[in-house]
Amino acid sequence: MSETKPKYNYVNNKELLQAIIDWKTELANNKDPNKVVRQNDTIGLAIMLIAEGLSKRFNFSGYTQSWKQEMIADGIEASIKGLHNFDETKYKNPHAYITQACFNAFVQRIKKERKEVAKKYSYFVHNVYDSRDDDMVALVDETFIQDIYDKMTHYEESTYRTPGAEKKSVVDDSPSLDFLYEAND
């Protein structure tokens, strides 16, 4: 008979939930406002493993290692800051909560990094590169400059909202049963 291998989960959700419950109980019992109740190592290790695992997801595979390290750091920070909001009486899946906090932090980091890259490109195009200087034109490849222009305009277009982009109220054009309520003459 074939024996199934146990599935390896890098974070045990039940142990993590129990650690969070213990930490929040200790936090609630803390009477001294100057005393900081630290999260234990189980929670910290789980947050680090979840952030590291999420960085390997296909959504984030194309980013450089430096961006990924920044994303992981932001994810860990967001998870630690927001873990006190986790309602252990209502939800039993802290892994999903931490993953969502990390995911949102990753997306915010990507937006921030893209904005910084757009600033660098804009500075280069407007202050460094001079198309009227023959020496500069000879040094710089035209496809490189065109690529920078394309990336810069793509970012600028993504930040502007078109006037018709606001959410409109949905008008229900589906057939109604109002004709049943009309009074017969």
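Cβ coordinates are placed from backbone N, Cα and C, and glycine is handled just like the others.
For the mutagenesis of N13 to A, Swiss-Prot gives this note: 40% loss of transcription capacity. The structure shown keeps the original residue. Taking the Cβ of N13 (mutagenesis position) as centre and 10 Å as the limit, one finds 14 other Cβ atoms among all the protein chains shown.
For L54 (mutagenesis position), applying a Cβ distance below 8 Å and a minimum sequence separation of six or more within one chain yields F60, G75, T99, C102, F103, F106. Looking at Swiss-Prot, you'll find the mutagenesis L54 to A noted as follows: 50% loss of transcription capacity.
Record note (Swiss-Prot), mutagenesis R57 to A: 45% loss of transcription capacity. The unchanged residue is displayed. In the three-state DSSP assignment, the secondary structure recorded for R57 (mutagenesis position) is coil.
Recorded in Swiss-Prot as a mutagenesis result, E70 to A carries the remark: Loss of interaction with host RNAP core. Taking all protein chains in view, 18 other C-beta atoms sit within 10 angstroms of the C-beta of E70 (mutagenesis position).
Under the heading of mutagenesis, Swiss-Prot lists D74 to A and annotates it as follows: Loss of interaction with host RNAP core. Reduced to three states, the DSSP call for D74 (mutagenesis position) is helix.
Spatially close to E77 (mutagenesis position) yet at least six residues away along the chain are A105, judged by Cβ distances under 8 angstroms. Quoted from Swiss-Prot, the note attached to the mutagenesis of E77 to A states: Loss of interaction with host RNAP core.
Annotation of the mutagenesis experiment F86 to A in Swiss-Prot: 60% loss of transcription capacity. In the three-state DSSP scheme, F86 (mutagenesis position) is classed as coil.
Listed in Swiss-Prot is the mutagenesis experiment H95 to A, annotated as follows: 65% loss of transcription capacity. Classification of H95 (mutagenesis position) by DSSP places it within a helix. The Cβ neighbour count for H95 (mutagenesis position), using a 10 Å radius and every protein chain shown, is 17.
Record note (Swiss-Prot), mutagenesis Y97 to A: 65% loss of transcription capacity. The unchanged residue is displayed.
Under its mutagenesis annotations, Swiss-Prot gives T99 to A the following note: 40% loss of transcription capacity.
H95 (mutagenesis position) and R57 (mutagenesis position) are 15 Å apart (CA-CA, integer value).
Proximity of F86 (mutagenesis position) to non-local residues of its own chain (separation of 6 or more, Cβ distance below 8 Å) is seen for I20, K24, P94, Y97, given in sequence order.
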